Structures are given as structure tokens and as C-alpha cells.
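Peer 1: I'd like to ask some things about the structure below.
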Amino acid sequence: MKPEKLFSGLGTSDGEYGVVNSENISIDAMQDNRGECHRRSIEMHANDNLGLVSQRDCTNRPKITPQECLSETEQICHHGENRTKAGLDVDDAETGGDHTNESRVDECCAEKVNDTETGLDVDSCCGDAQTGGDHTNESCVDGCCVRDSSVMVEEVTGSCEAVSSKEQLLTSFEVVPSKSEGLQSIHDIRETTRCNTNSNQHTGKGRLCIESSDSTLKKRSCKVSRQKIEVSSKPECCNISCVERIASRSCEKRTFKGSTNVGISGSSSTDSLSEKFFSEQYSRMYNRYSSILKNLGCICNYLRTLGKESCCLPKVRFCSGEGASKKTKYSYRNSSGCLTKKKTHGDKERLSNDNGHADFVCSKSCCTKMKDCAVTSTISGHSSSEISRIVSMEPIENHLNLEAGSTGTEHIVLSVSGMSCTGCESKLKKSFGALKCVHGLKTSLILSQAEFNLDLAQGSVKDVIKHLSKTTEFKYEQISNHGSTIDVVVPYAAKDFINEEWPQGVTELKIVERNIIRIYFDPKVIGARDLVNEGWSVPVSIAPFSCHPTIEVGRKHLVRVGCTTALSIILTIPILVMAWAPQLREKISTISASMVLATIIQFVIAGPFYLNALKSLIFSRLIEMDLLIVLSTSAAYIFSIVSFGYFVVGRPLSTEQFFETSSLLVTLIMVGRFVSELARHRAVKSISVRSLQASSAILVDKTGKETEINIRLLQYGDIFKVLPDSRIPTDGTVISGSSEVDEALITGESMPVPKKCQSIVVAGSVNGTGTLFVKLSKLPGNNTISTIATMVDEAKLTKPKIQNIADKIASYFVPTIIGITVVTFCVWIAVGIRVEKQSRSDAVIQAIIYAITVLIVSCPCVIGLAVPIVFVIASGVAAKRGVIFKSAESIEVAHNTSHVVFDKTGTLTEGKLTVVHETVRGDRHNSQSLLLGLTEGIKHPVSMAIASYLKEKGVSAQNVSNTKAVTGKRVEGTSYSGLKLQGGNCRWLGHNNDPDVRKALEQGYSVFCFSVNGSVTAVYALEDSLRADAVSTINLLRQRGISLHILSGDDDGAVRSMAARLGIESSNIRSHATPAEKSEYIKDIVEGRNCDSSSQSKRPVVVFCGDGTNDAIGLTQATIGVHINEGSEVAKLAADVVMLKPKLNNILTMITVSQKAMFRVKLNFLWSFTYNLFAILLAAGAFVDFHIPPEYAGLGELVSILPVIFVAILLRYAKI
């Protein structure tokens, strides 16, 4: 938009209004400290509680009332009186003087009209506002609207406030798009039924004048000073519309649709001066930001650095804590969707959603039906009767979700506390299955975690957690996977602390404990140390270190189970004493006391089992282990009650067992669960890669002072010192010192790696004898350790095929046990009556004892845990040796590897080509210069080698345009004089018959040809060195009977020479292979079309090891794709296994870990089958001379699960 077009048509008019140079004001406000701005506003309210006054009109007359000030403003608005009353000095505005920051009053240009819908008096703006139509609710941000991409809606105060010069009050507001892609036109803004219109009945001082002009909404309001607008913006792709938006915003030129032209005063000379000023201002800002857009590509980051509002569409901000800050500069909403009014400090009020603190709650249908509010706002200094009309939008529940503030999908991670077996996991999956908004679900019993993609248009996280809590007994908590977090200890109650003003960069607060707050923040805006030390108005301190959420959830659940078990033991001991003491067991008082204690155990300790079993039956249609516990313990307890009743009436039953059976049964079950949880928690924690993270760092400030700090307080820009033999706290670049670093625990590299200035160091590695000064490059939560741990966790969330088999067996196990129990009960009644000649009552009692024992001694959990516990340990063991399994299926099949296919360059070789011979024809300098211009910037190893070689010889690159790389073939471009330049593989360029090319190929070199207009100008012979462990790895793989292959896009001579050195058959190599040909070759092997007849008995398992982008298709096609870490990110994403260090012997590590893991899985299956078989036979009385007493059957879970966990843990100490 051209400046002259923007300001055309301006002239004199009867209606006049004031103009404020908002560029100067906004820069001054944005550069000011936020806390200082807020402090000033508080002081201003304390000194002047009169309302809005004009700086020149009213400040010099302190006794003026708000009504008098407003009356003068209306006189200016309607009669065009002396403009100096309003302080509208254009010269001051233009020169950036003090008056540019003074409060100014916007005059209105027509008389008030009554809005027919709400009955509110609204000042007309000489346009559509007079009709009371929809435009009265349209507005724009900072006087500028998104013309073709989106429109932002802003709720601002329409009230008058007294402020001193240069004081900028901070107004909180939210902006909400009505569609996920943003509003496409001003017609997308529509008015909705307001909640509690009583609060909006009076607009005497709160006038909001809105009209539209040239498809751009313009807004003006009665406002002393331009308020700083705070939004949370998500930068989008910036374009020229952003430049126009910023330029318009800087000018603060308010134009309205209609025939009435608006000027600064009634004087034509003043109008001309004003128009000239705004035109110049617009042009200056337009040119400035056009240049920034051209150079940086994104203006948002530049504005963010300056503390300014983004030029792109803002998004809604939310607080997921228990309450939002009363002083925070942002507004928040809860799931109720209702706007309420909440008292804050002083005489401020805030439109809020916290129904718990509401003075009133909206009862309109718009709030009861809508889950989302259109607009929230902070109103300063006035009561609800003075709040002007709220600009709201149409209900948008189909487009906007409270948790994310937009449509689309969001990746959610939930911690799940309370899962103990695969039955629990199956129940969780069924509960998720009832939710249409959940997709891509992954659950992990071992990690106690669930991940899924949430369709925000169909539900929120709160809805999901509410449904899960209703249908299952587990406890859920969302784990944040965005930004950074830090826990701090606050000096008073956490619920009060969240009402403190939030520093810039803080996005969310969450109450962890009574006086511990978890802060979510953007580390690029504010560092953790600054946040803790200087971010708050009250002193806070960093909280004690807590484990990763997945481990922390397990710890908390372990504590709960431990406390419950301890209580059960305490209550059971007196029962056992009274039952086993001969002098006490026959007394009614003793038995009555036992009954009371047993009842507490049955309904307090074992009570959750009842609820869990009922939820599983009702909501998930599952019969699980909890049902067996409920049936067995209930039978024992009811039998004891009945037996006690007979004893009281003087007809005791033959059995002497009373309440000790049910009580001891419950207690032993709890002991078994506690020990199992403890072993499982220790197992997971022991192989956690995050345990390698150091806990402290030595910070070096600008003066050289050294301070030891908690590692969580590191922030961008820090320099830390690494002492000899200490662990490196986080990733960084060495800026001073030299040493050798042991990276074995991170990369598996056994030899120390030399480090010097500009070397990269990674978190978790151990420094040698030297001292290093390192500049931080990655924060602890995003460093190498965290990245590796994330990939390992992803593998733990996947399930191998063998796990599906185990789950299927476990699902039939409980119904089978119930059937065996019924059969056992019936058989023992028959045996008691027919064989043992017992009375019917005695036969029934005996049958009940055997039935109870069968129910409780069996353990389906051992079958479900046999696979996942081993795979979790295996993935951790492999990670500590530099091998990252990205899926459990890779662990399952790697031990069956039958073929290993290698890419040559960068995989079998170092990937660092060197030029050994050069042939240049014609003008040598010109050819080399053109070639350097062509290859410079191309990331292919050959192009990089050529460019490096030419630069070392002092060649200067010529300008080459239209450069394009064709993967696996060539790179081409055009010289400044129009010459067609090509370089690359001689075969694809059609020069393989050139004598120089043939000579180089015969010698086994890789050949690079350079042609100009189709004629060969230069030929380069290159060679690459084998990796140090290539020969030994190939030999060991061959000894295991694995077939070896080489695929390469390189020349045939170089590939065959490499194969000969490694002893690989010529029939198993392919040269000049394109990515598609590599994929086809691997596919033939996988499908058995390229295998020996001896290997046709089972499907081949093919491992393809590559590093480049051109290997990505092959990595996907193979059974297992292995990526070398120094390769491209595309290849890394396509791979199933990632090698942290480019060492080929890691392939052997991968296969060995898989072999040992699968051996332990089979061993666990064997144990689970053996245990359940013999335990059930013993419990059912199959052995005449021996059977398990029912009170000791509760040890079954302990006896069955501990060996499984023990076998898995032994993998840590296996020789790999």
C-alpha cells in the first residue's frame, strides 16, 4: 500500500479528532521495564482516582472531576472548539517531544446513537456506526487490521484515566480468530449474545467509535494515552502485508469509512501539516520494515527482540494452573467459558473465568452452550457500570479449543499413575477408544505414560482426562512438552502466589505442592536464573530437584502403595497375634476386635480393588486381576463373618479360621505389589539416560568470577567452567582450554576425544585432565542427553509383535482362572461328600478354601510384564553403548538379521574425499573459478571435497546462477555470461568414454567431471579412506553367516575396489545406483527375490546402513534402517536405529542386544507358564500331601513377578 494512497482524501471536516504519534509512545513503553510500568500505574491510581483526564485540560487543574473533563471533551467533539484544550500539538507529535507521550483525548465526530440490540449509547463515527449495525463491534489492533489474511479483535478500556506524562497503562486482552486459519475478511466478525449485559449498561464515559474504510477496520476510543498492547503471538510467514500493518500502526492514522473526512483540526493548513507528517512517517516506517523483511525474512523475531508486538496474528493465551494472576498482563479462560467479574487489588476489577471467585456467573445461553469465550479483558480503574461495550465474536466451539487456542491437532503426553499389569493397559486403551478426538495412541506400562494426538475441534485435554478418570481408577497429569519449566519455592501459599504479576516470557504457572510452583517459560525471552533471581516482586528460590515426570510419577505411585501396604501390615499384626494365641482365639471379644480390624482392611485397603474391578466391567468390559482379588478376598471375608456368626450362637463350624485369612491375604497382596513396583521403578531408573545429567555447573561471569549454581539455572549466553575429571553439564563450544573428554557413556566411543578451542562438547561426557571454559549452546532440558532420552522413550512406547501375543494370552487368562475355580469348587464338594464322607457344610467349607486359593495364587501380570520390562532395559543398555532403538520392533527382529547392506561413501568410508589428481583443459583459472562457483554451497561429499580443494589453491569463485543439484547424478548452473555448467558423475554426464575419465576409473578412483556447454573442461580423481573398524566389522558379520552388500552411486571402479578390500562378492555390489535403484535392490532382498535358495525358509531380515539424504528411501524400505549420526537429518528421521557415533561395530552391538533381550523374553515366558501351572495345581489340591493355604496365596504375585524383573535387570551386566 502506497503512503499517498493511504492518506488520500483527507481534508477538513466538521468532525475532528485528536491524533497521537503512537510510534514514539509505543517504543517508549516497550523499552520501559514491565514491572516499572505497572508500578507507575499503581502509584498513579493511588494519587489520582478521578478517572480519565486530558494532560493539558485536566492535569493542571487537579480538582476537576471526571464529568467536567468529559464534558469539555464532548464540547470539542461536537462543536470543534479550541483544539489546544485537548493537547493536540502536531509539532510536538512530529518532533517526538514530551507531548507525544502525554495523554490525549479523542473527540467524536457525531452525536450518540442508541444500539437497538443492547440499548447501549454508542458514539457514532459519522458512518455505519449510526445504524447500530455489526460494525459497531468491529475493531482492529493498534489502528491497523489484517486486510487479506486475518482480523484481530481487541477489547480495550473505554474509560477515562488520569495518567502523568510518559506513563503507559498496561491493558490485558485476548484476540481470538474465528477460524483456524484466521479471519479472511471483516465480515467474519459477528456480534454474539453478551453474557450479563447489566455490566455494560452505561457507556457515558466509555465510548467506542468504529467504522471501516477500504476493507480495513479502524478504531478509536476515549483514551488518555496509547496503551501498550500485550499479546502472545505465534510468528507466521511475514509478507508485505505485515510491513503495511506496522507502518500503519506506527502512524496511528485513524480513517473512517464514509463521506466525512477527518483531520486534525478545522484548519486546512493544519490538515495539510498533519497529512504531510503522517505520510512521511508512513513512508519512513514502510521503507524501514521492507528492508528488514528482505534481509531477515521474518519481522516477528525482530519485533520480539525489541519487546514489540508481533506483526502476525496473535493466539489466545491460557493458564492451566488453578488460577490466573490478578496482575498478569494476559487474560485467561477456563473450561466453563463464562466470563465472570473478580475483585482484584485496590478498586481494579477483572473480567475473569474463575468461577470459584466469581461475584456473578453468566446465565445466558451463549455461556452454557459455548466452551470458548471470544474475548476477555482487564478493566482498570472503573466499575462494571463504566465498562464500555465488549467487542465479541460468534461462538466458535467447532473451531477453537481452550487448551490450545486453535484448531488442528496437538500432541499430548499424559502421565498415568496406578497401572500395574497389562490388564490395566488394556483398560486404558479401551477408555481412550471411546474418544473420537484421540488419534495415534501410544501407551507404556513401564513408563506409566500415554501419548496421543488430540483433535482440538472435537475436545480438550480436560475433557479427555475427565473421561479417563471416570472410566478408570488411574490418576492423570499432563506433561508439558513445550518450552522450559522450573520449580520454585515461594514464600507463602502457592494459590496466592499465582496472582502475582508474571514476568515477560512466563506462559503458565502450576501448583505442585503447597508452596512450590512450576513455572513454564520461554527461555529465549527470559532465562531461568533471571526468572528466579529478578523476575518476581517477592523472593523465590529454586525447589529441590525432582526426577523426570515419567520417573516421578512412578515414585509417587510407589510411595502411595508403600503407605497403604504399611497401614495394612500394622492392622494385620494384631489380628494374627489374637488368632495364633491359644488363650485369646476362643474369646468373643478377641474375635470381635479382629472383625473390626479386618473390616477396615477389607474396605479401606482393599476398597480400591472393588472400584477398579467394577469400572473395568462396566466401562471397559474387561475381567482383570483386580476381579480375582475382589472375589478371593471377599469370599474369605464373608466366610469369616458367617463363621463368626455361627460361633456367637454356639454352633461353631469345623474350621478354626476366622478373620486372619482375609486380612493376611490382602496384606500379602499389597506386599507383593509394593515389592514389584519397587523393583520395576528401580529397573527403569537404573537405565535412564537422564541419570547422566550433572546437577551443578560453575558459572563464569563477565568479570571472571566463578559461582557454582544449580544446572537448572543455566541460560543462553552463559559461560561455564569444566574442572578436570568432572562431568560436562550441558552442550556447548569450548572457548578456552584444552583437554581430552571421555564420551563413552553418551556415544559408546571408548577412546578419549581431544577437545580444544571451538570444539563441541556434549552433556554427560567426562572431562579429562585439562580445564575447559565452555559457552553454552543448549539448555539442560534440550541437550544431547535429553534428545537421546526422548528417542529411547519413543522406543519404549512402541510394542513388538510378541507383546501382542502376550497381551492376547493375558486377556484369556482371568476368565480361564475363574472357570478353573468353579470346577475346583464343584469337584471338592463332590470329593468331600462322596469320598471323604464329610457333611455338606464341611464339604462346602473345604471347597471354598480351595477355590479362594486358586483365585488368588494365579498371576496374569507375569505374562504381561515378560516382554515390556526386558525391552525397556534393553533400550537403555543399547543407548548407553551409543545405539538408539527408535522402535521396539527393531529390538525384536535385529537378532534374526540375514543381510546387511552398506552405503559406501560416509558409511564404509570416512566420507571425507580428497582430490588425488586434477586434469584441467583450456583456461585453467577460468575453469576452476567457474567450478568453484558451481560447487560452493553444495553439501554432497564430492562437491564439498572439490570446493575445499579449489579454495586451498586460492581460487576465487565466479557468480553462478540457477544452481540445482540432482540427487545422485549432478549439479548444474549457469554462468554470468550464459554458459551451461555441469558437474558430477561421469556416467550421468555422458563422459565415461573420455580417456582421462577411463584412466581414473581403472585406478579405482571416484571421478568428478566438469563440463561447460557439454564439453569436458576438468576431470578430478578422488579417493576416500575406509573407516578404521570397517574390515573387522565385516569379518565378524560374515562369521555370523550374514550376507553383505554394497550399494553406491559412485563409479564402478571405486566401488569394486572397495568391495575387493573388504572381501565382498562382486555379485553383491551395485554402482551408479540412484536412490530409487537402491530401494528396489533392498526390496528384492526383503521379498526373497535376491537371496540364495538356502535362505528361502524364512523371510529375510535386511539391515541397511546409510547416512545421506539419498539413502532415506532405502532406510525406509529395509527391515531395519540404521543411520550414522553424522549424516543428514532426513536419513535420521527415516531410520529405525540411530548410531550416536559413526562406528560400524555398533551394528554388532545392535544385533547382540537384540539376541540377549529375546533370550530373556523367552525365559520369562517359560517361567510364567511354569509358575502358573504348578501354582494352580497346588492351590487346587492336585497334590494329595501338599497344598497352599489360602492366607499365603497372596504371595503369588511377589513370587511370580520378581524373577521376571531380576532376569531383565541382568541384561545390564551382560557382555555385549
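All positions are counted from 1 along the displayed chain.
The backbone N, Cα and C atoms fix where each Cβ goes, and this holds for glycine too.
Pasting the relevant annotations from Swiss-Prot:
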type     : residues         : note
MUTAGEN  : CYS298 to Ala    : Abolishes copper resistance but not cadmium resistance; when associated with A-300
MUTAGEN  : CYS300 to Ala    : Abolishes copper resistance but not cadmium resistance; when associated with A-298
MUTAGEN  : CYS311 to Ala    : Abolishes cadmium resistance yet retains the ability to confer copper resistance; when associated with A-312
MUTAGEN  : CYS312 to Ala    : Abolishes cadmium resistance yet retains the ability to confer copper resistance; when associated with A-311
DOMAIN   : 410-477          : domain 'HMA'
BINDING  : CYS421, CYS424   : Cu cation binding site
ACT_SITE : ASP903           : active site, 4-aspartylphosphate intermediate
MUTAGEN  : ARG970 to Gly    : Confers localization to the plasma membrane and cadmium transport function
BINDING  : ASP1107, ASP1111 : Mg(2+) binding site
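Are these features on the surface or tucked inside, and what are their neighbours?
Peer 2: Other Cβ atoms within 10 Å of the Cβ of CYS298 (mutagenesis position) number 17 in total over all chains.
In the three-state DSSP classification, CYS424 (Cu cation binding site) falls within a helix. Non-local contacts of CYS424 (Cu cation binding site) by the CB criterion (under 8 A, 6+ apart in sequence, same chain) comprise GLY418, LEU445, PHE474, GLU624.
Other Cβ atoms within 10 Å of the Cβ of ASP903 (active site, 4-aspartylphosphate intermediate) number 28 in total over all chains. According to DSSP, ASP903 (active site, 4-aspartylphosphate intermediate) sits within a strand segment.
In this structure, ARG970 (mutagenesis position) is part of a beta strand by DSSP.
In this structure, ASP1107 (Mg(2+) binding site) belongs to neither helix nor strand by DSSP; it is coil.
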Peer 1: For a quick check of packing: other C-beta atoms within 10 Å of the C-beta of CYS300 (mutagenesis position), how many?
Peer 2: 20
Peer 1: Is it possible to list how many residues within the domain 'HMA' (410-477) are helical, extended or coil according to DSSP?
Peer 2: 23 helix, 25 strand, 20 coil
Peer 1: Are any of CYS298, CYS300, CYS421, ARG970, ASP1107, ASP1111 (the recorded positions) within 10 Å of ASP903 (active site, 4-aspartylphosphate intermediate) when you go C-alpha to C-alpha, and if so which?
Peer 2: ASP1107, ASP1111
Peer 1: Over the domain 'HMA' (410-477), what is the model's mean pLDDT?
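Peer 2: When the pLDDT values over the domain 'HMA' (410-477) are averaged, the result is 86.
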Peer 1: List the Cα distance (Å, whole number) between CYS421 (Cu cation binding site) and ASP1107 (Mg(2+) binding site).
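Peer 2: For CYS421 (Cu cation binding site) versus ASP1107 (Mg(2+) binding site), the Cα atoms are 40 Å apart.
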Peer 1: So for CYS421 (Cu cation binding site), how many other CB atoms are inside 10 Å of its CB?
Peer 2: 24
Peer 1: Find, for the listed binding-site residues ASP1107, ASP1111, the residue with the lowest Cβ contact count at a 10 Å cut-off, counting only other Cβ atoms.
Peer 2: ASP1107
Peer 1: Among all protein chains shown, how many Cβ atoms are found within 10 Å of the Cβ of ARG970 (mutagenesis position), not counting that one?
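Peer 2: Other Cβ atoms within 10 Å of ARG970 (mutagenesis position): 20.
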Peer 1: Which of the three DSSP states, helix, strand or coil, fits CYS300 (mutagenesis position)?
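Peer 2: DSSP call for CYS300 (mutagenesis position): helix.
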Peer 1: I'd like to confirm something. Which of the recorded positions, CYS298, CYS300, ASP1107, ASP1111, has a Cα closest to the Cα of ARG970 (mutagenesis position)?
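Peer 2: Smallest Cα separation from ARG970 (mutagenesis position) among CYS298, CYS300, ASP1107, ASP1111: ASP1111.
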Peer 1: Where ASP1107 (Mg(2+) binding site) and CYS298 (mutagenesis position) are concerned, what is their Cα separation in Å, rounded?
Peer 2: 32
